[in-house]
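For reference, the structure discussed in these notes is given below.
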Amino acid sequence: MNKAKRLEILTRLRENNPHPTTELNFSSPFELLIAVLLSAQATDVSVNKATAKLYPVANTPAAMLELGVEGVKTYIKTIGLYNSKAENIIKTCRILLEQHNGEVPEDRAALEALPGVGRKTANVVLNTAFGWPTIAVDTHIFRVCNRTQFAPGKNVEQVEEKLLKVVPAEFKVDCHHWLILHGRYTCIARKPRCGSCIIEDLCEYKEKVDI
């Protein structure tokens with residue numbers, strides 16, 4: 001895909017959604033961090049249902065520590081992998097209190113040192129909480145970038161590297177959100193909704209379907 005096509009795709013996505021954001025509910029960097037930790041192999045809807053009950057009780061590292069692992073589990077049992085997630089949350093809260101004055105660090109290395117936090121989670125937090133021009137690549141974005149040929153790659157690392165290289169600076173902060181929403185609602189895994197796609201004429205997917 002050439003530069004002009006990519007620019008037009010990003011321009012249309014921006015025109016369609018000028019102020020995109022995550023569908024996870026949060027009101028602080030800490031709430032976002034916990035929500036993203038919970039979102040692995042879970043839907044944003046299921047995470048939001050759990051945090052709607054959890055956050056009124058505990059939305060700081062200290063309050064979460066008071067709940068303890070078993071206490072956290074009672075609020076997140078509807079989410080997959082809740083046992084390991086509860087343990088990671090408590091370990092993370094302890095580190096935040098002991099090493100970061102109870103604050104979520106605006107630092108990639110410090111974030112990735114937290115239990116359960118990998119590059120993708122760190123990218124989401126840095127981008128959505130702190131406005132960094134990072135681009136977290138999940139399954140939706142991986143699919144969209146390969147299917148459209150916007151930024152093809154054999155794995156998420158290659159796709160992220162390509163995106164950071166080809167996406168102009170003015171689009172970088174919002175790019176993650178545009179692509180994930182496009183993959184979640186239009187360029188879906190099975191039977192993509194090409195007929196209602198705003199970038200269908202620019203897409204290089206060879207098996208486009210007019211639905």
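Here the Cβ of each residue, glycine as well, is placed from N, Cα and C on the backbone.
No substitution from the list is modelled in this structure, which keeps its original residues.
The domain 'HhH' annotation in Swiss-Prot covers 108-127 and rests on sequence analysis. When pLDDT values are averaged over the domain 'HhH' (108-127), the model yields 96.
Swiss-Prot lists Lys120 to Gln among its mutagenesis entries, and the accompanying note reads: 100000-fold decrease in activity and slight decrease in substrate affinity. Neighbours of Lys120 (mutagenesis position), defined as other CB atoms within 10 A of its CB across all chains, total 20.
Here Asp138 (mutagenesis position) comes close to Lys120, Val156, Ile180: these same-chain residues lie at least six apart in sequence, with C-beta atoms under 8 angstroms from its C-beta. Quoted from Swiss-Prot for the published mutagenesis Asp138 to Asn: 100-fold decrease in activity and 4-fold increase in substrate affinity.
Sequence annotations record features per position, and here Swiss-Prot assigns [4Fe-4S] cluster binding site to Cys187, Cys194, Cys197, Cys203. Remark: Cys187 ([4Fe-4S] cluster binding site) has His140, Arg143, Val144, Arg147, Thr148, Arg193, Cys197 as non-local neighbours, by Cβ distance under 8 Å and separation of at least 6 in sequence.
For Lys191 (mutagenesis position), other Cβ atoms within 10 Å of its Cβ number 8. Under its mutagenesis annotations, Swiss-Prot gives Lys191 to Glu the following note: Slight decrease in activity and 130-fold increase in substrate affinity.
For the domain 'HhH' (108-127), the list of distant contacts is 22, 29, 32-33, 36-37, 40, 84-85, 87-89, 91-92, 95-96, 99-100, 133-138, 156-157, 160, 173, 176: same-chain residues at least six beyond its ends, Cβ to Cβ under 8 Å. Other C-beta atoms found within 10 angstroms of the C-beta of Cys194 ([4Fe-4S] cluster binding site) number 17, with every protein chain shown included. A gap of 15 Å separates the Cα atoms of Lys191 (mutagenesis position) and Cys203 ([4Fe-4S] cluster binding site). Per-class residue totals from DSSP over the domain 'HhH' (108-127), listed helix then strand then coil: 14 helix, 0 strand, 6 coil. Cys194 ([4Fe-4S] cluster binding site) carries a helical DSSP state (H, G or I).
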